[in-house]
Amino acid sequence: MNFETSRCATLQYCPDPYIQRFIETPAHFSWKESYYRSAMSQSTQTSEFLSPEVFQHIWDFLEQPICSVQPIELNFVDEPSENGATNKIEISMDCIRMQDSDLSDPMWPQYTNLGLLNSMDQQIQNGSSSTSPYNTDHAQNSVTAPSPYAQPSSTFDALSPSPAIPSNTDYPGPHSFDVSFQQSSTAKSATWTYSTELKKLYCQIAKTCPIQIKVMTPPPQGAVIRAMPVYKKAEHVTEVVKRCPNHELSREFNEGQIAPPSHLIRVEGNSHAQYVEDPITGRQSVLVPYEPPQVGTEFTTVLYNFMCNSSCVGGMNRRPILIIVTLETRDGQVLGRRCFEARICACPGRDRKADEDSIRKQQVSDSAKNGDGTKRPFRQNTHGIQMTSIKKRRSPDDELLYLPVRGRETYEMLLKIKESLELMQYLPQHTIETYRQQQQQQHQHLLQKQTSMQSQSSYGNSSPPLNKMNSMNKLPSVSQLINPQQRNALTPTTMPEGMGANIPMMGTHMPMAGDMNGLSPTQALPPPLSMPSTSHCTPPPPYPTDCSIVSFLARLGCSSCLDYFTTQGLTTIYQIEHYSMDDLASLKIPEQFRHAIWKGILDHRQLHDFSSPPHLLRTPSGASTVSVGSSETRGERVIDAVRFTLRQTISFPPRDEWNDFNFDMDSRRNKQQRIKEEGE
């Protein structure tokens, strides 16, 4: 900003002490300070919010940003006579944009919200760091769980204990990670088979078992697939699954192999496989790089071999194991997890069939015990004579009856009734009693609501006295009929010019005195306005849809006090929202219910106290205003800062020329002194 030179002595006047930072020319400061020194005198919190420390922190965190400055200058000079006193006002506005394409800093999301800048400044002053508030999309795409069995990459990582028990919970993750198997045979000659019913894999030792890996979205570059065996039962889960000493020390399956002899799981046909043993927990796993599926396929196939039988002594020793397959990043963060049980045996088809038959028999026996609850038939042998079991005569409730039905609609209705009656037999008695009590309460509530509607219509037809107009039949205002989110959008600070003419509420028919009294419970109000909210605050909680006195007292547990209100013509909560404790006492409400109703009225008032915050902050002198915004475009960090500066310069002539302009201050002082003496 250039200043014109004057032969007159210059005295700079600042209307606000906070503006004094802007009086010196930018040459007196560094480039950063000259553009980021700001002041706000609205409140202590506001001044701290835009303090130089905050801008310095933003500048440091942006490292080397790309800045663009758009200066706007306005000058006003009041010079009535030549070489006389002048009054010059200069207004400057700098629109500064800082942007950076680096999004690796986790603190960046804090600068994308205007309200969070204040909390950041407080955290800086307190010497503490705050966590970044991630939104839903960011959490789904970026937040990943750390690997519980990742190798430590530094001394610090090695000092932190790894979990001794890896998680076996299925987790599809952000990429919908899934593991499946091909169509398998149950023949005895099959080398492997998978039971979807038991979620269990049966395979022979050292035989190839293909596993299909599927993701909906491609994982990040360098992702790997890890396979790790763990014991299934809780008493064995802390032990590491390894091969038995017999197979580990044998030459069979070990000669010419890259995999260590103690590893149970091996990968076949992949030279990039890496066998890992955690130095802390000792758990063994195998890693292969993730490869996208080939053209025309949905899956990525990995060939695994299991190098020890489940029945080997010294190894698994007939203890069931689980295979945990995870999709991880190169630094060990888990992107997805799948788990299935495995059994390595000599005849997979036979063992699968035996296990499935055993499970089915167990399910049938359990259902029989839960169904009739009868004991086993009684058999008795005496003197060599075998007594046959006497079958119970089937009770009428166990008979199967058939009812011919005509029409699909009638059949489906009867089918629902049949299923409901059968399901009711499996419910405990206390659940049924609770359901019946709830139905009775709802029935009583409906009856009270109907009576209140009738009384409301009767009071609406008669005209109340003039002295009771403020307390009787007070209809809700238009702002109360509009839902709270739209009410925030219709505030004077956010409604654009000319918006009132386009509001549908003004053009539609609003139910007034007669319409509101005749409004039935099933009749809906006009549809809500679909107006975008310009407030950046969280919208208030929704108001209760039923604003009648009946529902209000029912929520407070004071339904017995309904008559005190209906006798005075009070049917909606809007008629009592401004009541005080004395007003409730005048209604002769018992004292034990009076405090509860008063608290409910206060809670109802708080729902109406939400308003959109001002978008323009001003200082008391109006001299300096700073607004900060932020935006993110195409993965870049952008911070917009606008600085307003007001400078007023008053120029006076030299002291020896003051007499020409009636600026003789000594004569003025003498005159005031003489007036003071005469007054005394």
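Including glycine, each Cβ sits where the backbone N, Cα and C put it.
Other Cβ atoms within 10 Å of the Cβ of His247 (Zn(2+) binding site), summed over all protein chains shown, number 22. Among the features that Swiss-Prot reports, Zn(2+) binding site is placed at Cys244, His247, Cys308, Cys312.
The feature domain 'SAM' is assigned by Swiss-Prot to 541-607.
According to Swiss-Prot, the mutagenesis experiment Tyr543 to Phe carries the annotation: Abolishes interaction with WWP1.
One mutagenesis experiment named in Swiss-Prot is Arg647 to Cys, and its note says Heterozygous mutant mice have reduced fertility, reduced ovary size and accelerated oocyte loss via apoptosis. In the three-state DSSP classification, Arg647 (mutagenesis position) falls within a strand.
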Cβ within 8 Å of the mean position of the Cβ atoms of Cys244, His247, Cys308, Cys312: remaining residues of the chain near Zn(2+): Arg243, Pro245, Asn246, Glu248, Met307, Asn309, Gly314, Gly315, Met316
Cα-Cα distance linking Arg647 (mutagenesis position) and Cys308 (Zn(2+) binding site), given in Å to the nearest integer: 86
Per-residue Cβ crowding (10 Å cut-off), top of binding-site residues Cys244, Cys308, Cys312: Cys308
Cα-to-Cα gap, His247 (Zn(2+) binding site) vs Arg647 (mutagenesis position), nearest whole Å: 89
Local Cβ density at Arg647 (mutagenesis position) - other Cβ atoms counted within 10 Å: 20
